[in-house]
Amino acid sequence: MAAASGYTDLREKLKSMTSRDNYKAGSREAAAAAAAAVAAAAAAAAAAEPYPVSGAKRKYQEDSDPERSDYEEQQLQKEEEARKVKSGIRQMRLFSQDECAKIEARIDEVVSRAEKGLYNEHTVDRAPLRNKYFFGEGYTYGAQLQKRGPGQERLYPPGDVDEIPEWVHQLVIQKLVEHRVIPEGFVNSAVINDYQPGGCIVSHVDPIHIFERPIVSVSFFSDSALCFGCKFQFKPIRVSEPVLSLPVRRGSVTVLSGYAADEITHCIRPQDIKERRAVIILRKTRLDAPRLETKSLSSSVLPPSYASDRLSGNNRDPALKPKRSHRKADPDAAHRPRILEMDKEENRRSVLLPTHRRRGSFSSENYWRKSYESSEDCSEAAGSPARKVKMRRH
C-alpha cells in the first residue's frame, strides 16, 4: 500500500506530511505579522490625521475651536470679576430673631411718624414700592439734580434731615462696634430703605465723593439678594444676569469695600423682593464732601449772600428740583418702569423738554387744556368776539 502511494516507507510519508504542516503554520504566522503591520500603519496614520476621509469634519472642528476659546475666555473673565467682588465683601450673622423683632418694631415706628408728617422735609423720600428715611446726613441724587451723573450729588445743609434715632445707636451701631465691624464714632449717616414686594433700586455706586468706605448694611423683615454688575433696561423693565448674586439673610450684616464698593455697581432686583424687606445703611460722610449751603432753595427771594453760600470749595452747587412722588403704589407698580426710582427715561425727558412740558410738574395734556381754557376766559372777560382757529395738519 505504501508502494502504491509512491512512498517506499511509512516513515517517508510521515516526514513529508510534517514538513507540509510546518509550511502552513509558517504561512499563518507571516499573514498575522503582515496584518499587524498594516494595523499599526493605519493607527499611525489616524493619529497624524484624525479625519483622513472626511474633510468637512476636520473643517468644522477647526472652526469651532475659536468659539469655544472665546466662551471659555468670557467665563474666565466673569469668574475673575466675581472673585474681585467677593474680595471686597464681608458678611456675618450678628442679630438674633428676638433682636430683629425689636429693631423691626422700631422701623415700623419710623414709618408711622413719617406718615404723620413728624419728620423734616428732606428726611423722607417716597417712591412706589420703596421709601427712604435719611438720618444724620441726607444727600441729593437721581432726578433731584438738574445736572445728573456721577459726582453731582450734594449733601443737604446741616439740620435739613433729622438726627439719627437713639435706638439705631443702641440696638444696631453699638453691636457693630462691639464686634469690631466699624470703629467707635464712625457712623454719622443712617438710611432706612423700606421695600414692598416687587420694589427695587437700579444699579448704582454709592457716591465716592460723598461717603467714606466701608459701607455697612443690616437686613430685616425677610431674606433677599444683592446683585453686582447688572444692567437695567426700561420699557419693559429687564435686568441682565449679575456678575455675582449675594444672598442677604434677615439679621445679617454686609460690609462693602474695595472693588465691591467702588469698581462695580450693585442693585436690588424686583424679583428678589418677594416680601417686605428693610435695610439700615450705615455710612460716614467725607470731610470734603460738597454740600448745599442754603436752606431755602425753592424760595424766589434769596439773601444777598446766596451766591457766595452756594460755593462749597471749588464746586458750585446745582439748584435742586423737588420731584418726589406721594402716590400710593398698587401691586403692579413694579412692572411700570416709568415710575421706578431713578427712571432713566424720565431723567432724559426732563432734561430735553422745556420746563412747562416736564412730567414732574404736570402732564402736557392737562397743561394745554388749562392754557386753552384760561385763554378763553380772558377773551370773554375782555369782551372780544370768539375767533375760529384753523388747525394746520402736519
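Glycine is treated like the rest: Cβ placed from N, Cα and C.
Record features (Swiss-Prot):
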type     : residues                     : note
MUTAGEN  : K57 to R                     : Abolished ubiquitination and degradation by the proteasome
MUTAGEN  : S64 to A                     : Does not affect sumoylation
MUTAGEN  : K132 to A                    : No effect on catalytic activity with N(6)-methyladenosine in single-stranded DNA. Strongly reduced interaction with RBM33, leading to decreased RNA demethylase activity
MUTAGEN  : Y139 to A                    : Abolishes catalytic activity
ACT_SITE : Y139                         : active site
MUTAGEN  : G151 to A                    : Does not affect interaction with RBM3
MUTAGEN  : E153 to A                    : No effect on catalytic activity. Strongly reduced interaction with RBM33, leading to decreased RNA demethylase activity
BINDING  : N193, Y195, H204, H266, R277 : 2-oxoglutarate binding site
BINDING  : H204, D206, H266             : Fe cation binding site
MUTAGEN  : K235 to R                    : Abolished acetylation by KAT8; inhibiting RNA demethylase activity
MUTAGEN  : K235 to Q                    : Mimics acetylation; promoting RNA demethylase activity
MUTAGEN  : T265 to A                    : Strongly reduced interaction with RBM33, leading to decreased RNA demethylase activity
MUTAGEN  : R283 to A                    : Abolishes catalytic activity; when associated with A-277
MUTAGEN  : K321 to R                    : Decreased sumoylation. Abolished sumoylation, leading to increased mRNA demethylase activity; when associated with R-86
Please report how many Å separate the Cα atom of D206 (Fe cation binding site) from that of R277 (2-oxoglutarate binding site), as a whole number.
20
10 Å Cα neighbourhood of K132 (mutagenesis position): matching binding-site residues from Y195, H204, H266, R277:
Y195
By Cα geometry, the one of the mutagenesis positions (G151, E153, R283) nearest Y195 (2-oxoglutarate binding site) is R283
An 8 Å radius from the center of the H204, D206, H266 Cβ atoms defines the neighbourhood of the Fe cation site; name the other residues of that chain inside it, in order.
S203, V205, A261, T265, C267
Spacing of the two Cα atoms, T265 (mutagenesis position) and R277 (2-oxoglutarate binding site), in whole angstrom, works out to 21
Coarse DSSP state, helix versus strand versus coil, of K235 (mutagenesis position):
coil
Measuring Cα to Cα, how many angstrom lie between R277 (2-oxoglutarate binding site) and E153 (mutagenesis position)?
26
Proximal but sequence-remote residues of the same chain as E153 (mutagenesis position) (Cβ under 8 Å, at least 6 apart):
Y139, T140, Y141, L145, P207, H209, I210
For the 2-oxoglutarate binding site, please report the maximum Cα-Cα distance among N193, Y195, H204, H266, R277 in Å.
19
H266 (2-oxoglutarate binding site) to R283 (mutagenesis position), Cα to Cα, whole Å, comes out at 16
D206 (Fe cation binding site) CB neighbourhood, other CB atoms within 10 A
17
G151 (mutagenesis position) and R283 (mutagenesis position), Cα-Cα, nearest whole angstrom
18
Quick tally, other C-beta within 10 angstroms, K132, K235, R277; top of the recorded positions is R277
